[in-house]
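Reviewing the structure listed below.
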Amino acid sequence: MASRIAKDVTELIGNTPLVYLNNVAEGCVGRVAAKLEMMEPCSSVKDRIGFSMISDAEKKGLIKPGESVLIEPTSGNTGVGLAFTAAAKGYKLIITMPASMSTERRIILLAFGVELVLTDPAKGMKGAIAKAEEILAKTPNGYMLQQFENPANPKIHYETTGPEIWKGTGGKIDGFVSGIGTGGTITGAGKYLKEQNANVKLYGVEPVESAILSGGKPGPHKIQGIGAGFIPSVLNVDLIDEVVQVSSDESIDMARQLALKEGLLVGISSGAAAAAAIKLAQRPENAGKLFVAIFPSFGERYLSTVLFDATRKEAEAMTFEA
């Protein structure tokens, strides 16, 4: 009997399950399934690209464990994806991150031994990128992975996420719904799905408050991980059939409903993807169609955010019963 023990934690990445949404999708004429990326080793879809970008740079001879210092600007989850891979492979990692991101993300990054530099939240991801470039310029053997520009980002989704969805749905997928942060997921997985069936539609999700892809202006919003305020070079906008806008409030409410009605504790961007997919599945022309939405991350990473404000206050105010 062959051993099924993984060589290290990076071998556990991928092959996440798909599950139908039932109660929150009541009244829909189409069906909605979620790809549960919270089941990754470090609980987010970014585990895939963290591993992919480091491995790709290693194969190209651009970095070496124990010598190279990896640097990356991130809103949090990519940092975690890079952090556990860097720890397993023996790299020092410096992360720049807007100070508005959740406390959990800071703690997790520090737990993995990351050197964390917080940046002005008013400057968003652009501020984090500028700080990372400044650090890179003065760091010997520094190497920036650049998730917004690195082809290894969409490549891993083309090689793994897309095929997993195609196989998991038995090729019966009609629409793929993905929030757009770097654009790597929708570009890579979407390209693969369209190659299998040109009729598969790709739906990008962005915040109403920062609807860049729809021709709007960048603005502050509460959906951590999507709506970066610019169009990343990794994103192939030509692949996208439609951009669906959802508000921060809609996304937060849906994330809460997913916990209460589906037993799925997810982050705010999962709420955004679900809200968008349900809107699509409610359209009469989509009767009988199957939409797969990416749920990027686990809700436990958002306990200190607006998502769990009321719950946290209730929990903190509780006293024991005699």
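Each residue, glycine too, has its Cβ placed from N, Cα and C.
Heads up, this one's the original sequence, none of the swaps are in it.
For the mutagenesis of LYS46 to Ala, Swiss-Prot gives this note: No cysteine synthase activity. The structure shown keeps the original residue. Taking all protein chains in view, 29 other C-beta atoms sit within 10 angstroms of the C-beta of LYS46 (mutagenesis position). LYS46 (mutagenesis position) falls within a helical segment according to DSSP.
In the shown protein chains, 30 other C-beta atoms lie within 10 A of the C-beta of ASN77 (mutagenesis position). One mutagenesis experiment catalogued in Swiss-Prot, ASN77 to Asp, is accompanied by this note: Strong reduction of cysteine synthase activity.
Marked as pyridoxal 5'-phosphate binding site by Swiss-Prot: ASN77, GLY181, THR182, GLY183, GLY184, THR185, SER269.
The note that Swiss-Prot attaches to the published mutagenesis GLY162 to Glu is: In old3-1; displays a early leaf death phenotype. Abolishes cysteine synthase activity. Under a cutoff of 8 A between CB atoms, and with a sequence separation of 6+ in the same chain, the neighbours of GLY162 (mutagenesis position) are GLY188, ALA189, GLY190, LYS191, TYR192, LEU193.
Counting Cβ atoms from all protein chains shown, THR182 (mutagenesis position) has 27 others lying within 10 Å of its own Cβ. Quoted from Swiss-Prot, the note on the mutagenesis of THR182 to Ala or Ser is: Slight reduction of cysteine synthase activity.
Under its mutagenesis entries, Swiss-Prot includes LYS217 to Ala with the note: Impaired interaction with SAT1. Taking the Cβ of LYS217 (mutagenesis position) as reference, residues of its chain lying under 8 Å away and at least six apart in sequence are, in sequence order, SER210.
Under the heading of mutagenesis, Swiss-Prot lists LYS222 to Ala and annotates it as follows: Impaired interaction with SAT1. Around LYS222 (mutagenesis position), the same-chain residues six or more apart in sequence whose CB sits under 8 Å from its CB are SER248, SER251, ILE252, ILE268, THR305, VAL306, listed in sequence order.
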Cβ packing number for THR185 (pyridoxal 5'-phosphate binding site), 10 Å threshold: 30
Spatial separation of LYS46 (mutagenesis position) from GLY183 (pyridoxal 5'-phosphate binding site) - C-alpha basis, Å: 12
Count of other CB atoms lying within 10 Å of the CB belonging to GLY181 (pyridoxal 5'-phosphate binding site): 29
Distant-in-sequence Cβ neighbours of SER269 (pyridoxal 5'-phosphate binding site), under 8 Å, six or more positions away: GLY179, GLY181, ILE223, GLN224, GLY225, ILE226, SER251, PRO296, SER297
Local Cβ density at GLY184 (pyridoxal 5'-phosphate binding site) - other Cβ atoms counted within 10 Å: 33
